[in-house]
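Feature list (source: Swiss-Prot):
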| type | residues | note |
| --- | --- | --- |
| MUTAGEN | Asp193 to Lys | Abolishes interaction with SEMA6A |
| MUTAGEN | Phe221 to Ala or Arg | Abolishes interaction with SEMA6A |
| MUTAGEN | Ala396 to Glu | Abolishes interaction with SEMA6A |
| DOMAIN | 858-951 | domain 'IPT/TIG 1' |
| DOMAIN | 954-1037 | domain 'IPT/TIG 2' |
| DOMAIN | 1041-1139 | domain 'IPT/TIG 3' |
| DOMAIN | 1143-1228 | domain 'IPT/TIG 4' |
Amino acid sequence: MEQRRFYLRAMQADNLSVVLLSVAWLLLARGTTGMPQYSTFHSENRDWTFNHLTVHRRTGAVYVGAINRVYKLTGNLTIQVAHKTGPEEDNKACYPPLIVQPCSEVLTLTNNVNKLLIIDYSENRLLACGSLYQGVCKLLRLDDLFILVEPSHKKEHYLSSVNKTGTMYGVIVRSEGEDGKLFIGTAVDGKQDYFPTLSSRKLPRDPESSAMLDYELHSDFVSSLIKIPSDTLALVSHFDIFYIYGFASGGFVYFLTVQPETPDGMAINSAGDLFYTSRIVRLCKDDPKFHSYVSLPFGCTRAGVEYRLLQAAYLAKPGEALAQAFNISSDEDVLFAIFSKGQKQYHHPPDDSALCAFPIRAINLQIKERLQSCYHGEGNLELNWLLGKDVQCTKAPVPIDDNFCGLDINQPLGGSTPVEGLTLYTTSRDRLTSVASYVYNGYSVVFVGTKSGKLKKIRADGPPHGGVQYEMVSVFKDGSPILRDMAFSINQLYLYVMSERQVTRVPVESCEQYTTCGECLSSGDPHCGWCALHNMCSRRDKCQRAWEANRFAASISQCMSLEVHPNSISVSDHSRLLSLVVNDAPNLSEGIACAFGNLTEVEGQVSGSQVICISPGPKDVPVIPLDQDWFGLELQLRSKETGKIFVSTEFKFYNCSAHQLCLSCVNSAFRCHWCKYRNLCTHDPTTCSFQEGRINVSEDCPQLVPTEEILIPVGEVKPITLKARNLPQPQSGQRGYECVLSIQGAVHRVPALRFNSSSVQCQNSSYQYDGMDISNLAVDFAVVWNGNFIIDNPQDLKVHLYKCAAQRESCGLCLKADHKFECGWCSGERRCTLHQHCPSTSSPWLDWSSHNVKCSNPQITEILTVSGPPEGGTRVTIHGVNLGLDFSEIAHHVQVAGVPCTPIPGEYIIAEQIVCEMGHAVIGTTSGPVRLCIGECKPEFMTKSHQQYTFVNPSVLSLSPIRGPESGGTMVTITGHYLGAGSSVAVYLGNQTCEFYGRSMNEIVCVSPPSSNGLGPVPVSVSVDRARVDSSLQFEYIDDPRVQRIEPEWSITSGHTPLTITGFNLDVIQEPRVRVKFNGKESVNVCTVVNTTTLTCLAPSLTSDYRPGLDTVERPDEFGFLFNNVQSLLIYNDTKFIYYPNPTFELLSPTGILDQKPGSPIILKGKNLCPPASGGAKLNYTVMIGETPCTVTVSETQLLCEPPNLTGQHKVMVHVGGMVFSPGSVSVISDSLLTLPAIISIAAGGSLLLIIVIIVLIAYKRKSRENDLTLKRLQMQMDNLESRVALECKEAFAELQTDINELTSDLDRSGIPYLDYRTYAMRVLFPGIEDHPVLRELEVQGNGQQHVEKALKLFAQLINNKVFLLTFIRTLELQRSFSMRDRGNVASLIMTGLQGRLEYATDVLKQLLSDLIDKNLENKNHPKLLLRRTESVAEKMLTNWFAFLLHKFLKECAGEPLFMLYCAIKQQMEKGPIDAITGEARYSLSEDKLIRQQIEYKTLILNCVNPDNENSPEIPVKVLNCDTITQVKEKILDAVYKNVPYSQRPRAVDMDLEWRQGRIARVVLQDEDITTKIEGDWKRLNTLMHYQVSDRSVVALVPKQTSSYNIPASASISRTSISRYDSSFRYTGSPDSLRSRVPMITPDLESGVKVWHLVKNHDHGDQKEGDRGSKMVSEIYLTRLLATKGTLQKFVDDLFETLFSTVHRGSALPLAIKYMFDFLDEQADRHSIHDTDVRHTWKSNCLPLRFWVNVIKNPQFVFDIHKGSITDACLSVVAQTFMDSCSTSEHRLGKDSPSNKLLYAKDIPSYKNWVERYYADIAKLPAISDQDMNAYLAEQSRLHATEFNMLSALNEIYSYVSKYSEELIGALEQDEQARRQRLAYKVEHLINAMSIES
């Protein structure tokens, strides 16, 4: 019986979990270049995280242990089986667990954490141990995860109730032909009495054995187990042993553990005080007594840093270099381990971590030495945690060899000397978390995972390099840590890497990312070599003919290089022979082509490694840009064998004539020569006219040589003499020399005279320039001859023009001028001139050479410091004119306000500035001017200032702020009087200087230094110059701010998203800022102080120049805070802050302008709109239509904007995270009102129509008689046809029934792919919306979450008030702007919000329906119209009410016949041809989808290779030879994955169909390729017949390749066509929206080619739109409709019978139906409606037409399936028949009636009888009391209360309250009950509460 219970549980879990699972293939990891596609498997539930992973070493199957699930996956991570392990009702305190005996503890639904997952290979089973029921295990069959046994009835079966993964490890040991042993170590969480920490257990081959998991040995004296003593727990309350890894090697089993150290006699009760040690534990395999237990600490060090906290480990073989370093063989085992630094904080280890290696031989040697020393009696056993005290080693003469397994003495044995490993690699940033290793080509390759989701690839070489990281790839987009378990695929091409929510298959190498030989072979990746002639980096086994010489380069020295002679030629040199030598070349005998960039390609002549090529001809020579003298391009060699360019070098074309000067010509990099007499540069020296005129060295060039500075006063006539070299003598007919000067843009040409080859003189001339603001102007000049032949000026000699008077208005400034200008002061004219321009008789001319020269008439123009303290020390700056020509003239002659002021030599500026320092003032001195003398105090040398200098006494009043952080950096403001006086100020906090920042007359600002005396107050003192200001002020140093938490821990690359920072003392920071550093660049953003514990910040951008649009998640190199001077937070380590890519938006339309109707939603499509972050925070979008915001709903790929009521054209702007996008504009076109002429025309037309109607009525009477006769005749015709096809129907039905039985043979009801309740409800309530806000937690931007939640809880009270809710709904329905869509939305939101209170929701619904009936009858509408359409909130609420309450009935009863009908339709349609273009089929219930031609076809059986295991039997698949390749792929996928939900299958578009002919030949079949037949402008899709595929052919579905064998040459045409028809079969992500996807392929109008399959579209072109429905259907087509109808009849009958029956396989009628029908009857009685037709119609409109028709037409609402267009058309016919069956009106049929009505004309009367009987049976059932109904509703509420987020639903409903607040408040104020309950006030209070945050 128990076994049967296990079996049922396993099968149920298996099927149900697979149905519920959602698997996606995502772009995930990013290598160093690009974004490779990795196979990925995702967690089905965000909270059910992955724990363990293992790969079967023979089959390659991947097994994943997770919370509540164990999965079996294929090698490419597609799911095969999901085995349910939880959640279950449990309590950790129940011991024994409740599965053995009842438990009195409170039970809760508890997750089952997978803690152990091991494959028992010899018995083909999987051991999976969890945390439920005290840690019981299951043995699962590897093939299907069927439970073989779940031992749980003995205490030995309870391993540990610890619900944390990564604390347990197990090792299976088995000898040939014997039962196995399971060594298992686990943490026990203080329950040492219940669970041993280490044990050895039996693992019998028979799963039913009673000894399963028993201890190997268990007696009163000795057992195969070790328990933690209670004394140890008393001493260290948090003591536990965590088992990180285990393995068997040789005759031993090893465990690697982390455990707290146990200090001698000192109790430790705080986990934070613990020191941890990592230990190796060794046991002999065959030691049941555990006498061989030895435990030694282990770890490693580098550069003095100890790494002692074990994180992960992996046992592997060493590569050759590593084996040599360890002095071991390559066959021995090496342990690779990851450690974190130190011994503290094991549960939050530091980022500083290391990869270390330990040879097992070295570990065993150290253990042997420890054993030997102990058996020699040396020291203690050193295992205090287990023994409780120091126990001396016992001396015993026992020989101890390598296989010693202990005695009953000296055991268990510990040690304190650690086993030290070899440190291969360390990192201080991104903590290492996992490790795996294997040997490739003699190298140890180690793969290390990190906490940010990156995978490091390290080549372990041993000393001296240790381990070299050669690549790092980002595996997990969200930055999740890589978990401990990693495993290789069986072919070692892939590594399986796991995070908490994702498993990813990563290739072990990505050689293809390297594009050059140098990159490839310097990458350090041992997998990679250079495949020479294929010009690619790859593994050796991927390179063709790699064994041949130089075909595959394994070291960088083997890279090919190309030498070319000559390596450059002139552009005028054409078709030259070039000699190329290829170094390290493979055999090139198959031919070489030489390519000159993209200019030309020529044949090369090969001779060994030498190639002769011809340079380009005249037409192909490149054009060299005007400003360059050469142009380089790639000279490439292309292999004719591979077609690839395999080596290249730069080749240059040069142009000598680009050089205009001799020096640049002869100094160029090319062979250029200068023709001196022709003044040109040429590559051919023979073109020079004179032999002596040829120059090819710079020394021979004509050129000017340096001379003394050329100074010319403006206006002076002077010659300019220049030195030169090699000046040419002008030849006959050539002009002479000139000097050309460019002065302020004007060119002056002056004749020049050549004296000889080394001298030339510009003739006498004067020069001028404008302006007195320039005293000295450097002028460019050149010497030319023969008009424009320029002499080189290599030193860039210039002529300097100058004016003495410019900028020298005073005597002092004049005499201060540089002596070389020879300027002086002309006293009489008071100006600066040359001596010759000053009349010597009337006025003296002063210059530096004059004796004792002094300038008279000094003047003071300004004093800069005009006040200071009387104590002196103030520096006064004096500006003026003629303030001396030497410091000695003013050194003792300055007084300020009567006080001597000492000039400072270093600050003196001749004639312009004096800076002096004030002396001490006599008491009583108040103010005065500055007085000074120049040299002597005569009147002409004396002056005084107009400004007064004042003595003041500074004072201090207050300080702000009065406290700051200990690290300093606070801006301190000191206020007082006269604090701006003096020239310098100093502020001291205690004995430290406060760094001066700025001051005004009444305040000083300075920056506080770090405290030198710790925390507490310090005195504040101020000094101004020499004055000390008394003060009693104090400044207090307090603790530096600390940051505890950042929420959320993500942003987007542009930043500016809100962050909330929580911590301590945050208010002491004046200008807090947040910073990130990425790629060496820092970015900062602002923060605002909220209070002492909270800051709000805007996230910084990643970097200012970060490229947008990259779909990568980045982690900044540094993240921290700029908090004054607090250095500890500059880099904040306790965060995993990541950046998601920026959102991007597509244009609204190609033109950028979208035409909209008023009220229509605007859909903005984009990418990365919802970052996949945990925690609920979302991006805050604001969308503006013009200046008006709109309501926004966001999903991953689109943003829905409910626009305001606007007309005209408006720009759309999207604001998010500091970015602004404009995807275009919307043009809203309002429906214009009718004009007067239009109204008159309508009235006239109406009158005419009335007359026509009267005439038609008369004619109708006459016609109806004829119709009766026609109907009888037509009915007879149908009967005859039906009898003729009866036999065909029986045969077809029998065949279909066989197929359906095959399809459903292993489908019991639990196997039907039902959607889960939440998905089902969402598709009914909110069709087409995948990610609705009600599915997730409420998200509020900023820090308003609590306020909004509080307000919404107030709103919940209002919603739960019936008076309010009814008033709210009625008010909304009265508003004209409250659209039909709004009504449906509000109804669905209310039902989701009241999901937890269905009793109340039902009460409200009944009241609304009652109101609706009243209103319907008051308006004199026909009663039968009630509930016909969804025009009120009540009607949509009724649909949703039934959807909630009939879900169980759907799953238990109605779902099965509906699913069978769907399967039957799909199977029957696919038995005949289906046109891939038009969607028409041979077998159809719909005339519109019927092929109207005779199509010849044949059924084939194809044998398909099993895609998951090519060695398993082939799968036979029925197809038609006229099927397109895509149709064949769909049928194969249906056959291979017949029991797999549609969303979890591969897509046909992602697969290629291979036709396998023999063992080698494989042909890829495609809908279009180069063999596709094209006739005129028609192109026919390829079919199996086209490829001549025969019966029983072998085919295979393989993942689509990037390139194919037979892609057509006309790629542009075919690609368009293919994409169009591919999309018709593509699964779009959600299994069909409301509108079915019609597989119509639009002909390729752009290219003029039309695509067809079975029927050309123009075959029906002559039929007008309405003809099909109205014409008589010809017999042959009607026969097919009848045949299909007859074949499917049983399935339609089964469905209708189930829906119209009150008894279903023992299940009672759903209470909801009886309850609602009784309510409608009560309403009819209340209104005295006794017409049975009206009551019948109400019930039909209420349930069958409102709910069941929707489900029949859309089975994808209930099941995880794909509904094709032909299936959709047939279901629509069935749904119409269902509707007709519920109608009370008589169906009058004629020849013009639709074919589907004619088709079921005979059946509808009997169906109507079923309906009437059904309604009558329900009426006879006993009434349901309100009490019973409420109990049922309460139970339903409890079951699904958590499916939707109530606060989110309320928030959505509130948007309508906000929109119609005035109308709602008005309605509440008018309602008496609402007034009594003050509801209007409560609504106003709610609006105020919500508006605080908005």
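Positions of Cβ are set from backbone N, Cα and C atoms, glycine also.
At each noted position, the model has the original residue.
Shown on the structure are the features that Swiss-Prot records.
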residue	record	CB count, 10 Å
Asp193	mutagenesis position	10
Phe221	mutagenesis position	5
Ala396	mutagenesis position	13
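Under DSSP, residues within the domain 'IPT/TIG 4' (1143-1228) fall into helix, strand and coil as 0 helix, 47 strand, 39 coil.
On the 0 to 100 pLDDT scale, the domain 'IPT/TIG 2' (954-1037) averages 93 in this prediction. On the backbone, the CA of Asp193 (mutagenesis position) and the CA of Phe221 (mutagenesis position) stand 16 Å apart. Separating the Cα atoms of Ala396 (mutagenesis position) and Phe221 (mutagenesis position) is a whole-number distance of 23 Å.
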